[in-house]
Amino acid sequence: MKKVSVIMPTFNNGEKLHRTISSVLNQTMKSTDYELIIIDDHSNDNGETLNVIKKYKGLVRFKQLKKNSGNASVPRNTGLKMSKAEYVFFLDSDDLLHERALEDLYNYGKENNSDLIIGKYGVEGKGRSVPKAIFEKGNVAKADIIDNSIFYALSVLKMFKKSVIDKNKIKFKTFSKTAEDQLFTIEFLMNSKNYSIKTDYEYYIVVNDFESSNHLSVNKSTGNQYFATINEIYKAIYKSPIYKNQEKRHQLAGKYTTRLLRHGQKKNFANSKMKYEDKIEWLNNFSKTINKVPRDSDKYVTQIFNLKLEAIRQNDLLAVMIADKLL
């Protein structure tokens, strides 16, 4: 059994793939202990991406999907099916791994019986930012979702124990084109106990490249899809077999609501340049979703968002506009 499978979806990445692949193949971990699984989402760049991957024949495992799926969910699920490793690590095709990433995170996970190991992020270029609060306390062998701000680092660019995924049949949902990585991570967190944070290096480098339009998330989700995903996140919290105490579930839900209000999609929709009818539709979806969440969770929402949260529950656009201006 391999120690780690690195799962990487690709789509029209071309020559830029060389740098990402090299960052995986040049790890300090023994090469026979890990593998790189590349799943191509049916690139249509006249074979440029496939030609790059073919140069690594024998060094990587590769599969191309028969048709384009539109985002990373189907490729990642395909990679999960192919992996038989102890841990899986999800990597975006334009990002980079520090040479010690797999060895350090795996060893730290084994030392602490970790289900999830989160390595510190770094950024190259301007654009996408990375979570910082989660890493402020340095290395944490036994992290807490709330105390260590894990809800603010919900991308899947981490190391997950494969047995937890398999046992609980966790997979990426394909009904939405956004926040599906949040849902995967939340479902994993709600079905596992031990989380570790490693900060010795910037283990995962997010590369900002806005000359490229080939991100797998280029197909945007609708409001209906987005809030359907958010609804599933709350369901996962309230169905957790690990966090069975109802008050703890309320606390987790409240903290996720804070994250949603602080960083969620179109968080400032009420005072944005959206059309009035689009604002009404967005608020309707938001209100329906949040009103499925018990009010007992509201006391755990950060206080500055109380007015906005209540306005959303009341489906009152004017009140949301006023609350936003008071933030």
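Heads up, the Cβ atoms here are built off N, Cα and C, so glycines get one too.
Taken from Swiss-Prot, the feature UDP-N-acetyl-alpha-D-glucosamine binding site covers Pro9, Asp41, Asn68, Arg76, Asp92, Ser93, Asp94, and the record attributes it to experimental evidence. Counting only same-chain residues at least 6 apart in sequence, those with a Cβ under 8 Å from the Cβ of Asn68 (UDP-N-acetyl-alpha-D-glucosamine binding site) are Phe11, Asp41, His42, Asn44.
Reduced to three states, the DSSP call for Arg76 (mutagenesis position) is helix. In the structure as shown, the Cβ atom of Arg76 (mutagenesis position) sits within 10 Å of 24 other Cβ atoms. Quoted from Swiss-Prot, the note on mutagenesis experiment Arg76 to Ala is: Loss of activity.
Around Asp92 (mutagenesis position), a 10 Å sphere centred on its CB holds 21 further CB atoms from the protein chains shown. Swiss-Prot lists Asp92 to Ala among its mutagenesis entries, and the accompanying note reads: Loss of activity.
According to DSSP, Asp94 (UDP-N-acetyl-alpha-D-glucosamine binding site) sits in a coil region rather than a helix or strand. Positions annotated as Mn(2+) binding site by Swiss-Prot, on the basis of experimental evidence: Asp94.
Among the mutagenesis entries in Swiss-Prot is Asp181 to Ala, noted as: Loss of activity. Proximity of Asp181 (mutagenesis position) to non-local residues of its own chain (separation of 6 or more, Cβ distance below 8 Å) is seen for Ala72, Leu154, Ser155, Val156, Phe172, given in sequence order.
Sequence annotations record features per position, and here Swiss-Prot assigns active site, proton acceptor to Asp181 based on a curator's inference.
For Lys255 (mutagenesis position), the same-chain residues lying six or more positions away in sequence with a CB closer than 8 A to its CB are Ile145, Ile146, Phe151, Tyr300, Val301. Among the sequence features in Swiss-Prot, the mutagenesis site Lys255 to Ala is noted as follows: No change in activity.
For Arg259 (mutagenesis position), the same-chain residues lying six or more positions away in sequence with a CB closer than 8 A to its CB are Phe151, Tyr152, Leu154. In the three-state DSSP assignment, the secondary structure recorded for Arg259 (mutagenesis position) is helix. Under its mutagenesis entries, Swiss-Prot includes Arg259 to Ala with the note: Strong decrease in activity.
The local packing around Ile322 (mutagenesis position), expressed as other Cβ atoms within 10 Å of its Cβ over all shown chains, amounts to 15. Among the mutagenesis experiments that Swiss-Prot reports, Ile322 to Glu is described with the note: Increase in activity.
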Checklist entry - By a simple count, how many Cβ atoms lie within 10 Å of the Cβ of Ser93 (UDP-N-acetyl-alpha-D-glucosamine binding site), its own Cβ left out? => result 26
Checklist entry - Checking the binding-site residues Pro9, Ser93, Asp94, which are within 10 Å of Arg76 (mutagenesis position) at the Cα level? => result Pro9
Checklist entry - Which has the fewest other CB atoms in a 10 Å radius around its CB: Asp41, Asp94, the listed binding-site residues? => result Asp94
Next on the checklist: Measuring Cα to Cα, how far is Ser93 (UDP-N-acetyl-alpha-D-glucosamine binding site) from Ile322 (mutagenesis position) in Å?
Outcome noted: 41
